[in-house]
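Below is one structure, written out as structure tokens; the observations come after it.
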Amino acid sequence: MKIGAQVWRALAKSCLLCATLGCLHFPGSRGGKPDFFETKAVNGSLVKSRPVRSVAEAPAPIDCELSTWSSWTACDPCQKKRYRHTYLLRPSQFYGELCDLSDKEVEDCVTNQPCRSQVRCEGFVCAQTGRCVNRRLLCNGDNDCGDQSDEANCRRIYKNCQREMEQYWAIDRLASGINLFTNTFEGPVLDHRYYAGGCSPHYILDTNFRKPYNVESYTPQTKCEYEFTLTEYESYSDFERLVIEKKTHMFNFTSGFKVDGVMDLGIKVESNEGKNYVTRTKRFAHTQSKFLHARSVLEVAHYKLKSRSLMLHYEFLQRVKSLPLEYSYGEYRDLLRDFGTHFITEAVLGGIYEYTLIMNKDAMEQGDYTLSHVTACAGGSFGIGGMVYKVYVKVGVSAKKCSDIMKEINERNKRSTMVEDLVVLVRGGTSEDITALAYKELPTPELMEAWGDAVKYNPAIIKIKAEPLYELVTATDFAYSSTVKQNLKKALEEFQSEVSSCRCAPCRGNGVPVLKGSRCECICPGGFQGTACEVTYRKDIPIDGKWSCWSDWSACSGGHKTRHRQCNNPAPHKGGSPCSGPASETLNC
């Protein structure tokens with residue numbers, strides 16, 4: 001069933017009419033200053049001139065389209081159910097008709113086939129969760145089953161732990177599955193509240209922690225220096241390729257969905273922080289603005305998971321046990337939606353503070369400044385690189401000039417300066433400390449110290465090493481584990497294709513398309529609005545190329561298979577940048 005088309009389209013027409021009449025409000029990134037002034041060709045920089053709004057017609061609505069229903073599976077002998085599903089062919093966009101939320105169907109059935117789903121348990125079978133635990137864990141005061149059945153009908157409780165101990169910081173988040181296609185944490189897949197009777201204390205900062213059974217190590221890091229790495233980018237294209245895309249990209253796995261090495265955990269592009277970052281920085285695409293990116297990483301702990309005999313969370317355990325043995329994408333897709341695509345095997349916990357100074361090239365040249373001067377002075381203001389005086393001398397800039405640069409940065413919201421924007425991104429710590437840093441002109445030692453103290457007790461997961469979720473399906477817990485594992489791997493391949501934003505139609509003005517469920521949205525750069533980012537004051541904006549979706553893999557030939565994609569979603573025009581990355585991939589087979 002499709003819903004809400006008339007409402008969406010009426011809203012689209014009213015928004016377009018409102019834009020035509022000039023009643024839309026575009027909030028600027030600087031206090032009170034609109035960010036949608038026309039781009040004049042004065043060395044390519046953004047120069048404020050009399051605005052003329054573009055009223056380009058919004059693209060036609062695109063209706064959501066689902067595939068036809070698959071055939072019903074055979075009746076599953078253990079679940080006594082059969083299944084069918086549909087999948088997304090085309091997402092809705094630009095106020096097109098939405099798809100019915102139901103993309104699978106299940107119905108009861110009868111079969112004479114025997115069910116052999118039980119794994120033999122030599123210990124105690126938990127009443128509700130079905131977990132198998134050692135009998136020595138009964139009546140020990142811990143909820144080893146996850147349903148308290150191991151503590152029921154006890155004449156006496158023999159506690160292993162005689163005193164209360166704390167949970168490791170962020171331990172529940174580390175036990176969650178993670179969707180690496182969207183950089184989001186999902187439901188719990190591991191039980192980090194299970195201790196197998198272990199009660200060895202682990203002291204960190206005078207706090208006594210209890211180590212979960214699944215955890216191999218949780219090592220505190222004692223280095224507490226706030227060192228900044230400052231990097232200069234002479235163009236937006238370099239900044240986008242080396243900074244933005246690394247933060248917001250969707251992982252593109254080629255084979256096996258393995259993650260090689262420890263990697264930075266990016267941000268969710270449709271989150272508030274992701275939208276703010278993309279909107280404000282993309283505003284300066286195809287200008288001659290210069291970028292100074294500063295980054296400080298504070299590590300507070302390193303985490304490592306055991307490599308075998310893991311205790312799964314009972315919710316995940318039951319969901320996997322309820323999967324049909326005959327492959328049905330709809331059921332396996334729901335598991336991936338609810339529990340993610342991967343689980344974390346190693347992690348770095350801590351905080352990241354970073355800011356980006358966006359500088360007007362013409363104003364810098366008029367003031368006889370270089371980006372190196374700004375880098376030295378911004379770093380010197382925080383004491384980076386030793387004595388501030390030595391920093392000034394080393395780069396050949398006077399203390400007065402550095403003072404003027406800092407004044408330009410601090411007064412950018414009050415008057416026109418060579419600083420076009422200061423974009424801050426903070427991860428880790430409490431909301432109060434994050435807010436204080438995010439709205440400060442530049443970080444002070446006092447603010448950084450307060451934030452660092454908060455990060456110790458509220459760390460974010462900033463780097464991870466991960467394995468595909470199907471690696472948790474082992475013969476220890478599941479009958480027919482090899483069949484379920486292969487089904488889950490196949491579903492992961494289909495899921496990657498179905499959730500990719502390459503399915504979305506191009507947004508105008510270099511907007512970023514985001515696929516949310518079965519609907520695409522455009523995240524617009526500053527200076528653009530509308531459902532497709534079609535409303536703007538700017539003219540003749542170069543359009544950067546974006547990739548289409550990958551083709552299916554070819555048949556295996558000569559020990560190799562290939563797939564291809566095209567730079568046509570959209571193709572670059574008006575001097576826009578070409579797509580980065582390969583147009584084809586080849587794998588051994």
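Each Cβ is built from the backbone N, Cα and C atoms, and glycine gets one as well.
At each noted site, the model still has the original residue.
Annotated features in Swiss-Prot:
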type	residues	note
VARIANT	S14 to W	In strain: Mae/Stm
VARIANT	A19 to T	In strain: MSM/Ms
VARIANT	A60 to E	In strain: Mae/Stm
VARIANT	Q118 to R	In strain: MSM/Ms
DOMAIN	120-155	domain 'LDL-receptor class A'
DOMAIN	157-503	domain 'MACPF'
VARIANT	N160 to K	In strain: Mae/Stm
DOMAIN	404-534	domain 'EGF-like'
DOMAIN	544-587	domain 'TSP type-1 2'
VARIANT	N569 to S	In strain: MSM/Ms
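All features noted in Swiss-Prot, drawn onto the structure.
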residue: A60; record: variant position; DSSP class: coil
residue: Q118; record: variant position; DSSP class: coil
residue: N160; record: variant position; DSSP class: coil
residue: N569; record: variant position; DSSP class: coil
Nearest recorded site to N569 (variant position) by CA-CA distance, among variant positions A60, Q118, N160: A60
Chain-internal residues near Q118 (variant position), provided their CB is under 8 angstroms and they sit 6+ positions away: A479
Helix, strand and coil counts within the domain 'EGF-like' (404-534) (DSSP): 56 helix, 30 strand, 45 coil
Entry from the variant positions list N160, N569 having the most other CB atoms no farther than 10 A: N569
Rounded to the nearest Å - Cα separation of N160 (variant position) and A60 (variant position): 67
Cβ atoms near A60 (variant position) (within 10 Å, other residues, all chains): 11
Averaged pLDDT score, the domain 'TSP type-1 2' (544-587): 92
